[in-house]
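So that you can see what the record holds, here are the features copied from Swiss-Prot:
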type: BINDING; residues: Cys258, Cys262, Cys265; note: [4Fe-4S] cluster 2 binding site
type: DOMAIN; residues: 100-220; note: domain 'MTTase N-terminal'
type: DOMAIN; residues: 244-512; note: domain 'Radical SAM core'
type: DOMAIN; residues: 515-590; note: domain 'TRAM'
type: MUTAGEN; residues: Cys258 to Ala; note: Loss of mitochondrial tRNAs methylthiotransferase activity; when associated with A-262 and A-265
type: MUTAGEN; residues: Cys262 to Ala; note: Loss of mitochondrial tRNAs methylthiotransferase activity; when associated with A-258 and A-265
type: MUTAGEN; residues: Cys265 to Ala; note: Loss of mitochondrial tRNAs methylthiotransferase activity; when associated with A-258 and A-262
Amino acid sequence: MHPLQCVLQVQRSLGWGPLASVSWLSLRMCRAHSSLSSTMCPSPERQEDGARKDFSSRLAAGPTFQHFLKSASAPQEKLSSEVEDPPPYLMMDELLGRQRKVYLETYGCQMNVNDTEIAWSILQKSGYLRTSNLQEADVILLVTCSIREKAEQTIWNRLHQLKALKTRRPRSRVPLRIGILGCMAERLKEEILNREKMVDILAGPDAYRDLPRLLAVAESGQQAANVLLSLDETYADVMPVQTSASATSAFVSIMRGCDNMCSYCIVPFTRGRERSRPIASILEEVKKLSEQVFLPPRPPKVLGLQGLKEVTLLGQNVNSFRDNSEVQFNSAVPTNLSRGFTTNYKTKQGGLRFAHLLDQVSRVDPEMRIRFTSPHPKDFPDEVLQLIHERDNICKQIHLPAQSGSSRVLEAMRRGYSREAYVELVHHIRESIPGVSLSSDFIAGFCGETEEDHVQTVSLLREVQYNMGFLFAYSMRQKTRAYHRLKDDVPEEVKLRRLEELITIFREEATKANQTSVGCTQLVLVEGLSKRSATDLCGRNDGNLKVIFPDAEMEDVNNPGLRVRAQPGDYVLVKITSASSQTLRGHVLCRTTLRDSSAYC
């Protein structure tokens with residue numbers, strides 16, 4: 001019998017789920033089993049007959065079709081802190097951290113920040129401790145990004161640095177274990193294990209529940225990996241552990257994966273297909289965050305609730321959210337796309353959509369700001385725009401990734417829209433949400449991009465005048481459609497030159513857009529001290545722009561006559577006096593609440 005067949009048979013018969021990759025420990029056990037099979041096992045005929053009888057008896061005692069139908073409906077999961085049963089080849093105590101210290105480093109997007117909190121929640125329940133001191137760590141985990149080559153090169157360089165740390169490890173301490181988590185583990189699993197023997201574990205974005213097992217296997221001196229992508233993993237029952245005791249905001253993952261299959265993008269291959277969390281679990285997490293108490297850096301003069309004041313809903317394609325967990329909402333209701341937009345896949349039907357979720361989340365706490373990222377322009381039906389306009393605590397800021405201003409390049413990118421459709425959507429959004437702040441993504445030097453295509457992108461930047469932007473040179477990724485069907489034919493120096501031009505134009509136009517705020521009074525959520533001045537405070541306005549203002553005493557509108565100093569988590573009114581492409585400056589007027597601020601802004 002092949003060793004892998006042995007593992008799979010044990011797996012099925014004992015009822016525990018599929019392993020993404022079989023550890024060397026379990027393979028060794030199976031090899032030992034198969035090498036002794038000729039003397040310890042019955043003849044093949046008797047074995048086959050016994051297996052058939054055993055299968056028949058288990059089938060008769062197994063669940064009925066009615067049981068299957070009942071279990072197929074998604075349960076209302078509660079956030080659980082229980083440790084799952086160990087696989088048969090490990091004892092329960094081998095899965096426990098025994099107070100070993102874990103050091104976590106996060107690279108890349110906001111989803112990775114949230115993934116770090118999920119991974120830490122799982123490890124904490126298994127008995128690990130967290131440290132911010134690299135030197136005292138027993139386990140170092142890097143949560144990685146694979147969106148561009150530069151992001152991966154950063155990790156390779158970091159591993160080279162950690163190799164020296166592992167080599168110098170005193171023998172009196174437990175061996176240092178190093179793990180790669182996230183998208184890079186998913187994309188380059190074999191290369192990482194073969195190239196960097198000092199890497200002990202790999203865990204893809206859908207395998208964080210398996211971290212205790214992987215670390216237990218690594219304790220035997222073997223490399224261990226789980227990079228299986230899931231069709232249903234959302235970590236809905238895992239309450240992420242917020243990593244900062246003084247944080248004013250938090251990320252809440254509402255869905256994972258992406259179905260868009262844009263030709264340049266590696267995300268569908270590193271994070272899998274779209275699947276959404278049940279709304280009930282999202283609301284439970286948001287409620288906990290609104291009640292979560294954090295300690296401000298200085299005692300407030302007026303004590304009150306210090307729950308988190310801002311939540312950002314996260315997803316690779318956040319506004320395509322679709323909760324199909326409740327059967328009564330699974331009727332074939334058509335999906336409304338933005339006008340002039342199409343999809344590259346068969347449009348799904350039914351379920352509770354993003355507008356319903358946004359409505360419910362905004363009702364949890366009227367004093368909590370709600371943001372979301374990263375959306376796709378195709379999924380902005382009127383009901384979403386109307387809700388953003390009506391609710392005071394849903395930020396009037398929309399990220400609208402364009403990627404290019406050329407319809408020809410957009411078609412090659414498989415974005416599902418033309419330049420004209422995109423511009424029409426921009427106008428519609430601004431009409432629906434007066435004063436909305438817009439941000440976008442752009443790629444310079446995509447496959448086949450000509451100078452004329454580049455000029456069209458420049459003109460789009462000038463036409464729209466974004467408040468914020470994220471601009472990058474194109475980086476070819478293996479497995480993508482562009483890698484298989486297009487040619488990366490724009491020279492690197494041309495990509496960089498075009499990128500610099502886009503950045504220059506963006507800054508010019510963003511400065512113009514932001515200067516319209518000068519003289520206006522804006523509501524700012526205080527985050528803390530400015531990084532550049534100990535006498536200034538820093539916060540963000542409704543449009544997610546950074547606002548700097550002096551740390552001075554002010555009035556509290558809810559406590560007339562009381563003078564206070566702002567602290568993280570406070571809402572303050574700031575009169576804007578100057579603006580650049582990235583920052584607003586002003587002077588503080590008073591401390592207020594989100595609901596009361598509408599009378600002043």
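Cβ atoms here come from the backbone N, Cα and C positions, even for glycine.
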Distance, Cys265 (mutagenesis position) to Cys258 (mutagenesis position) (CA atoms, angstrom): 10
Packing count at Cys265 (mutagenesis position) (other Cβ atoms within 10 Å of its Cβ): 20
Averaged pLDDT, computed only over the residues in the domain 'TRAM' (515-590): 95
Local Cβ density at Cys262 (mutagenesis position) - other Cβ atoms counted within 10 Å: 21
Packing count at Cys258 (mutagenesis position) (other Cβ atoms within 10 Å of its Cβ): 22
Residues close to [4Fe-4S] cluster 2 site centre defined by Cys258, Cys262, Cys265, Cβ within 8 Å: Asn260, Met261, Tyr264, Ile266, Val267, Pro268, Gln316, Asn317
The domain 'MTTase N-terminal' (100-220) - residue tally per DSSP class, helix then strand then coil: 61 helix, 23 strand, 37 coil
